[in-house]
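K.L.:
First the structure, then my questions, so here it is.
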Amino acid sequence: MGFAVESRSHVKDILGLINAFNEVKKITVDGTTPITVAHVAALARRHDVKVALEAEQCRARVETCSSWVQRKAEDGADIYGVTTGFGACSSRRTNRLSELQESLIRCLLAGVFTKGCAPSVDELPATATRSAMLLRLNSFTYGCSGIRWEVMEALEKLLNSNVSPKVPLRGSVSASGDLIPLAYIAGLLIGKPSVIARIGDDVEVPAPEALSRVGLRPFKLQAKEGLALVNGTSFATAVASTVMYDANVLLLLVETLCGMFCEVIFGREEFAHPLIHKVKPHPGQIESAELLEWLLRSSPFQELSREYYSIDKLKKPKQDRYALRSSPQWLAPLVQTIRDATTTVETEVNSANDNPIIDHANDRALHGANFQGSAVGFYMDYVRIAVAGLGKLLFAQFTELMIEYYSNGLPGNLSLGPDLSVDYGLKGLDIAMAAYSSELQYLANPVTTHVHSAEQHNQDINSLALISARKTEEALDILKLMIASHLTAMCQAVDLRQLEEALVKVVENVVSTLADECGLPNDTKARLLYVAKAVPVYTYLESPCDPTLPLLLGLKQSCFDTILALHKKDGIETDTLVDRLAEFEKRLSDRLENEMTAVRVLYEKKGHKTADNNDALVRIQGSKFLPFYRFVREELDTGVMSARREQTPQEDVQKVFDAIADGRITVPLLHCLQGFLGQPNGCANGV
């Protein structure tokens, strides 16, 4: 019984987003071609992506709408924001049409840059502003905002020239739209000297100079144009779009790394069996389980896991802890939340979200509230909770890796040793992960429940969508830290597992050879070999022949049991057997520590490069997670962590974090999942 192919939707969708991000060169803006969160993220993060405003598709309706507004305004029609005041002042009337629009922009340029205060970030990043300019432009293509085509062309030119205004970080309640942030885009278009524009990454000049440099002149706003520019959800939706691109990629990354965790922890793959999820058919649960089942299918580490649980199996837990065993059930609502949020944000991206909506075909202006960003605001809260859920799962799994009683044979703190009194492995990361998780859980608290009435009680409910999107972006940055730490730890665990296998072979070879040399009976030899395989190697690696550590204790106990059970065996007297066992112990002390130390030192020096010298890496070579291991160890040039190594954990985790933040991590992700949906290899930037 297997999974239905149709259930692979979210994996397919996310891989599609990654490919779209990589491949897009031009974003068509025409009011009919959908713009996705991947397109928005690509424009925000890649300077080679251009915007193409398609006149053939939308110019006629834009100009018809603009002409209708101008005609009605000149005729003295009573239309909100055209011949009336704004918000709570809509009872006021005026025929000073252009002055009214410029007055609106002037009063909304009320943000403050808090340079010198903590936190130091006091402005929205250029990525958010460029994305907002794109979404405002797209909103106008529906032909119901009343703005001139020339203003839209100017926005297109500014985007393609990489010119955008500096915008204060705070000040928007996202209803009536993102008024204050959007006023800075309007301020750039009208050439307000107080508005500072960025040109590229380094140049900052006043708005009039920025316009001049790209061959534009300041606009004198006509009726409704100022209101159309500021009265929308574009900033909240812009940030939400890049947030959703990242959330999708990180979701798939966490899901995939759950499989890698199963391998290194010696988890049982049974938790992903299709029948378990068929009888509880939540879509996200089925999809996550299907992915994990495929990732673990034919895993070479599962062979080691089955061997591990076959020894003293009645003394070992029958099932894995929740962080692995219930991961599909835990991920189920997170998958669904992120999927639904993506759909919602993309709906907002492809919408006209201002007021009033001009229905020129029926000769009317419809006064509504498409500027209300509650759909974005609420879903940003939901996504932040989902992100906290992903972080909690990582924290639980990471904790299992750090504790020797839970990690099925791995050393505490994932310390390579051998002297654990001076090697604390990844203990610092363990502490940091607790800090990250705590902050992430705090950020999961909702923003949208903290609404205050604004603007003279006219905006008595508002969405806080931009604030919520910003906080979700912040949460994602913490999740990236947690993923970087967890992936670093799992690569360390892979190294330790492979060293463990090599060391066990050394112990078995030495025990077998010495048993033969000392003339021990076959059943005695078998008992000793059983102990050599059963005792976790990291419990005695620091001093293999210490009589107080588990290996020698186990071997002695086995010998004692043999002597008690057998007074004679194959003609050997008990006294003779005791003498031979004593000789075995003496020779063991002479040989075992030296041979184990030689293997450990070689691995510590060369790590994954020992594959050139032996078959220590045979397990990871056959794993679907090899692309991640190679990427971290080879592409990022990290190494096995030990007390003798000069580098600190921070240096390695920083490299992994940077690769997540700039999107390089999607390279091994795509390679890892290549066979799941037949996706081609690729690369990506900007997670």
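Cβ coordinates are placed from backbone N, Cα and C, and glycine is handled just like the others.
So, quick note: what you're seeing has the original residues, none of the substitutions.
Checked Swiss-Prot, it gives:
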ACT_SITE  Tyr80  active site, proton donor/acceptor
BINDING   Asn231, Gln319, Arg325, Asn355, Lys427, Glu455, Asn458  (E)-cinnamate binding site
MUTAGEN   Asn231 to Ala  Abolishes the formation of the MIO cofactor and thereby abolishes enzyme activity
MUTAGEN   Gln319 to Met  Increases deamination activity with beta-Phe. Increases beta-regioselectivity in the amination of cinnamate. Abolishes enzyme activity; when associated with K-325
MUTAGEN   Asn355 to Unk  Abolishes enzyme activity; when associated with X-231
MUTAGEN   Phe371 to Unk  Abolishes enzyme activity; when associated with X-322
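Surface or core, plus neighbours and distances: that's what I need for these features.
P.N.:
Its own atom aside, the Cβ of Tyr80 (active site, proton donor/acceptor) has 16 Cβ atoms within 10 angstroms in the protein chains shown.
Around Asn355 (mutagenesis position), the same-chain residues at least 6 positions away in sequence with a Cβ under 8 Å from its Cβ are Tyr80, Gly81, Ser176, Leu227, Asn231, His367, Gly368, Ala369, Asn370, Phe371. According to DSSP, Asn355 (mutagenesis position) sits in a coil region rather than a helix or strand.
Cβ neighbour count for Gln319 (mutagenesis position): 11 (other Cβ atoms within 10 Å of its Cβ, all protein chains included).
Around the Cβ of Phe371 (mutagenesis position), a 10 Å sphere holds 23 further Cβ atoms from the protein chains shown.
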K.L.:
With a 10 Å radius around each C-beta, find which of these binding-site residues (Arg325, Lys427) has the fewest other C-beta atoms nearby.
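P.N.:
Fewest other Cβ atoms within 10 Å, among the binding-site residues Arg325, Lys427, is found for Lys427.
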K.L.:
Sequence gap of 6 or more, C-beta under 8 Å: which same-chain residues meet both conditions with respect to Glu455 ((E)-cinnamate binding site)?
P.N.:
Gly87, Ala88, Ser176
K.L.:
Distance between Arg325 ((E)-cinnamate binding site) and Gln319 (mutagenesis position) at the Cα atoms, whole Å?
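P.N.:
Distance between the two Cα atoms comes out at 8 Å.
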K.L.:
Just to be sure I understand the packing, how many Cβ atoms besides its own are within 10 Å of the Cβ of Asn231 (mutagenesis position)?
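P.N.:
By my count, 27.
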K.L.:
What is the separation, in Å, between the Cα atoms of Gln319 (mutagenesis position) and Lys427 ((E)-cinnamate binding site)?
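P.N.:
Cα-Cα, rounded: 27 Å.
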